[in-house]
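**Q** Got a structure for you, written out below as structure tokens; questions coming shortly.
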Amino acid sequence: MKLYSLSVFYKGEPKAVLLKAAYDVSSFSFFQRSSVQEFMTFTSQLIVERSAKGSRASVKEQEYLCHVYVRSDSLAGVVIADSEYPSRVAFTLLEKVLDEFSKQVDRIDWPVGSPATIHYTALDGHLSRYQNPREADPMSKVQAELDETKIILHNTMESLLERGEKLDDLVSKSEVLGTQSKAFYKTARKQNSCCAIM
């Protein structure tokens with residue numbers, strides 16, 4: 001998972017104005033970096049110009065995903081990432097950056113601003129911090145831990161059963177479970193297997 005670009009634009013009519021951008025082109029060869037960076041800026045600008053105010057979208061281009069968020073006040077953000085990067089985390093980043101940007105940069109500077117004149121230095125920090133979505137986004141971290149716990153629980157249950165033994169056989173032989181509990185287990189098992197086939 002990788003983030004390549006994080007940019008802030010003002011969606012003017014008809015052109016979008018680049019206000020600030022951060023790039024991570026370290027994975028490209030030295031001679032390709034400036035061209036790749038220019039192409040990312042061009043693509044981001046084009047996506048903002050063609051997106052409606054108050055919208056969010058993800059646009060696929062080869063193995064990359066461009067996530068765009070255009071606010072109703074014409075401030076827009078674009079993240080370019082690989083296709084494995086979680087969309088939810090990308091949009092969380094965009095929302096955070098645009099909120100921060102709108103508080104730090106005066107609104108009258110947006111239509112006439114440029115990367116040289118806008119004083120907002122947090123983009124590089126956000127780009128590097130969000131390279132690992134699990135560390136940057138608490139929900140991703142919790143989801144990853146939950147997935148690991150599910151795997152451990154599944155492996156533990158499987159390891160408790162002896163070779164060739166099935167949970168159904170253990171339930172039917174159990175002296176601890178009452179008749180009603182056994183009937184409940186069988187009914188639940190049938191319903192779950194029915195849904196799994198569909």
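Glycine residues also receive a Cβ, built from the backbone N, Cα and C atoms like all the rest.
In this structure the noted substitutions are not present, so the sites keep their original residues.
When I checked Swiss-Prot for this same protein, it listed these features:
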type	residues	note
DOMAIN	8-131	domain 'Longin'
DOMAIN	138-198	domain 'v-SNARE coiled-coil homology'
MUTAGEN	VAL8 to Asp	Mistargeted to Golgi and plasma membrane. Normally targeted to vesicular structures; when associated with A-194 or A-195
MUTAGEN	PHE39 to Glu	Mistargeted to Golgi and plasma membrane; when associated with E-42. Normally targeted to vesicular structures; when associated with E-42 and A-195
MUTAGEN	PHE42 to Glu	Mistargeted to Golgi and plasma membrane; when associated with E-39. Normally targeted to vesicular structures; when associated with E-39 and A-195
MUTAGEN	ARG50 to Glu	Mistargeted to Golgi and plasma membrane; when associated with E-56. Normally targeted to vesicular structures; when associated with E-56 and A-195
MUTAGEN	ARG56 to Glu	Mistargeted to Golgi and plasma membrane; when associated with E-50. Normally targeted to vesicular structures; when associated with E-50 and A-195
MUTAGEN	VAL59 to Glu	Mistargeted to Golgi and plasma membrane
MUTAGEN	CYS194 to Ala	Loss of prenylation and normally targeted to vesicular structures; when associated with A-195. Normally targeted to vesicular structures; when associated with D-8
MUTAGEN	CYS195 to Ala	Loss of prenylation and normally targeted to vesicular structures; when associated with A-194. Normally targeted to vesicular structures; when associated with D-8. Normally targeted to vesicular structures; when associated with E-39 and E-42. Normally targeted to vesicular structures; when associated with E-50 and E-56
**Q** Looking only at DSSP and grouping its letters into three states, which state does ARG56 (mutagenesis position) belong to?
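**A** In the DSSP reduction, ARG56 (mutagenesis position) maps to strand.
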**Q** Taking the Cβ of ARG50 (mutagenesis position) as centre, how many other Cβ atoms lie within 10 Å?
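**A** So the Cβ neighbour count for ARG50 (mutagenesis position) comes to 12.
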**Q** Could you work out which of the mutagenesis positions (PHE39, PHE42) has its C-beta surrounded by the smallest number of other C-beta atoms within 10 A?
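**A** The mutagenesis positions PHE39, PHE42 were compared, and PHE42 has the fewest Cβ atoms within 10 Å.
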**Q** Among the mutagenesis positions listed here, VAL8, VAL59, which has the most company in the form of other Cβ atoms within 10 Å of its Cβ?
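**A** Per the Cβ count, the most surrounded site is VAL8.
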**Q** Enumerate same-chain residues with a sequence separation of six or more from ARG56 (mutagenesis position) and a Cβ-Cβ distance below 8 A; give 'none' if the list is empty.
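**A** Same-chain residues close to ARG56 (mutagenesis position) (Cβ under 8 Å, separated by 6 or more) are HIS67, VAL68, TYR69, VAL70, PHE91, LEU94.
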**Q** Quick check on the domain 'Longin' (8-131): DSSP residue counts for helix, strand, coil, in that order please.
**A** 46 helix, 34 strand, 44 coil
**Q** Would you kindly give the Cα-Cα distance separating ARG50 (mutagenesis position) and PHE42 (mutagenesis position), rounded to the nearest Å?
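**A** A Cα-Cα distance of 12 Å.
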**Q** Using C-alpha atoms only, work out the spacing between ARG50 (mutagenesis position) and VAL59 (mutagenesis position) and round it to an integer in Å.
**A** 11
**Q** Between the Cα atoms of PHE39 (mutagenesis position) and VAL8 (mutagenesis position), find the distance and write it as a whole number of Å.
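**A** Here the two Cα atoms are 16 Å apart.
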**Q** In whole Å, how far does the CA atom of VAL59 (mutagenesis position) lie from that of VAL8 (mutagenesis position)?
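**A** For VAL59 (mutagenesis position) versus VAL8 (mutagenesis position), the Cα atoms are 17 Å apart.
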